[in-house]
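Remarks on the structure that follows.
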Amino acid sequence: MAPLRKTYVLKLYVAGNTPNSVRALKTLNNILEKEFKGVYALKVIDVLKNPQLAEEDKILATPTLAKVLPPPVRRIIGDLSNREKVLIGLDLLYEEIGDQAEDDLGLE
């Protein structure tokens, strides 16, 4: 039986439809579709339309990307254009490498 894959729950906080917001979403979608296709959920939150959500989650700047699940919560604030920095910042790159090493060794 194949092992269950983790589902990654992410929130992207943006401020309207600005060039920075559009670029952050496009870049993030590219990374997620390439690296985590089918095992992630992304919620985009416009802090101009939903300021209460930003306040509840203590978001002070945009764009902010938060990995909610699996724990621990991790955040990246600002530029999301560097794939490796995004994956490392969210603590996803090391999991990816660890999972690949386990696959190579036949571990579960």
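One is the number of the first residue shown, and numbering goes on along the chain from there.
Heads up, the Cβ atoms here are built off N, Cα and C, so glycines get one too.
As given in Swiss-Prot:
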- Tyr8 to Ala: Enhances KaiB(fs); when associated with 89-ALR-91 and A-94 (MUTAGEN)
- Lys11 to Ala: Loss of circadian rhythm (MUTAGEN)
- Asn29 to Ala: Increases binding to CikA; when associated with A-8, 89-ALR-91 and A-94 (MUTAGEN)
- Glu33 to Ala: No longer binds CikA (MUTAGEN)
- Ala41 to Asp: No longer binds KaiA or CikA (MUTAGEN)
- Lys43 to Ala: Loss of circadian rhythm (MUTAGEN)
- Lys43 to Glu: No longer binds KaiA or CikA (MUTAGEN)
- Lys58 to Ala: Loss of circadian rhythm (MUTAGEN)
- Lys67 to Ala: Circadian rhythm strongly weakened and destabilized (MUTAGEN)
- Tyr94 to Ala: Enhances KaiB(fs); when associated with A-8 and 89-ALR-91 (MUTAGEN)
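The structure, with features from Swiss-Prot marked on it.
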residue : record               : CB count, 10 Å
Tyr8    : mutagenesis position : 19
Lys11   : mutagenesis position : 19
Asn29   : mutagenesis position : 13
Glu33   : mutagenesis position : 11
Ala41   : mutagenesis position : 12
Lys43   : mutagenesis position : 12
Lys58   : mutagenesis position : 8
Lys67   : mutagenesis position : 21
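Cα-Cα distance from Asn29 (mutagenesis position) to Lys67 (mutagenesis position): 14 Å (rounded to the nearest whole number). Annotation: Ala41, Lys43, Lys67 are the mutagenesis positions among Glu33, Ala41, Lys43, Lys58, Lys67 whose CA atoms are within 10 angstroms of the CA of Lys11 (mutagenesis position).
Comparing Cα positions, Ala41 (mutagenesis position) lies closest to Tyr8 out of the mutagenesis positions Tyr8, Glu33, Lys58, Lys67. Closest by Cα distance to Lys67 (mutagenesis position), from the mutagenesis positions Tyr8, Glu33, Lys43, Lys58, is Tyr8.
Cα separation, Tyr8 (mutagenesis position) to Lys58 (mutagenesis position), rounded: 21 Å. DSSP gives Asn29 (mutagenesis position) a helix state.
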